[in-house]
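Quick look at what Swiss-Prot lists:
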DOMAIN    6-165  domain 'Thioredoxin'
ACT_SITE  C52  active site, cysteine sulfenic acid (-SOH) intermediate
MUTAGEN   T90 to D  87% reduction in enzymatic activity
MUTAGEN   T90 to A  Abolishes phosphorylation by CDK1; 30% reduction in enzymatic activity
MUTAGEN   K197 to Q or R  Reduces acetylation
Amino acid sequence: MSSGNAKIGHPAPNFKATAVMPDGQFKDISLSDYKGKYVVFFFYPLDFTFVCPTEIIAFSDRAEEFKKLNCQVIGASVDSHFCHLAWVNTPKKQGGLGPMNIPLVSDPKRTIAQDYGVLKADEGISFRGLFIIDDKGILRQITVNDLPVGRSVDETLRLVQAFQFTDKHGEVCPAGWKPGSDTIKPDVQKSKEYFSKQK
């Protein structure tokens, strides 16, 4: 895995690349196009594979939930935009994606995967990296899975909600926090209010 330039608490590496958009058209997009929104940017190894469509379809099917949080989901792989489009145009029952609600970025030169530190150089493909970038373009969360295991849309949604909550309220979120759960005031005395309720 490459070391990359993606570091928590720092600006996420910008990119400009061709994507297949939800309307089926090709469009050059940049990360900077989404400034003012949260972004979930995830990499997957290859089009026309096995775990990848389950993840991409799961994120696409729930794109509206992310949109309600002012969050854009973007997928990326090293395949060409033509390959992405062919996969989108292949029916789900034949291993395709079907219509998408999220852009799929093409990274054939592997520069974006390299920048984000998810390039599996010996195979020229990406590990399953997922990056949460806040509305100021700052990288807040990184997860990287090895190739055989897919990611959880529920957990990604929870993390976006948690980061947005801490941004807005200045309180911190304990393990497993979900909207409506108790949070912790980051102060030695005030935090006791949370801990005093624990069993």
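Glycine residues also receive a Cβ, built from the backbone N, Cα and C atoms like all the rest.
Rounded to the nearest whole angstrom, the C-alpha distance between T90 (mutagenesis position) and the residue listed as 'active site, cysteine sulfenic acid (-SOH) intermediate' is 14. The two recorded residues, C52 (active site, cysteine sulfenic acid (-SOH) intermediate) and K197 (mutagenesis position), have Cα atoms 42 Å apart. Packing around K197 (mutagenesis position) is summarised by its Cβ count: 8 other Cβ atoms lie within 10 angstroms of its Cβ, all protein chains included.
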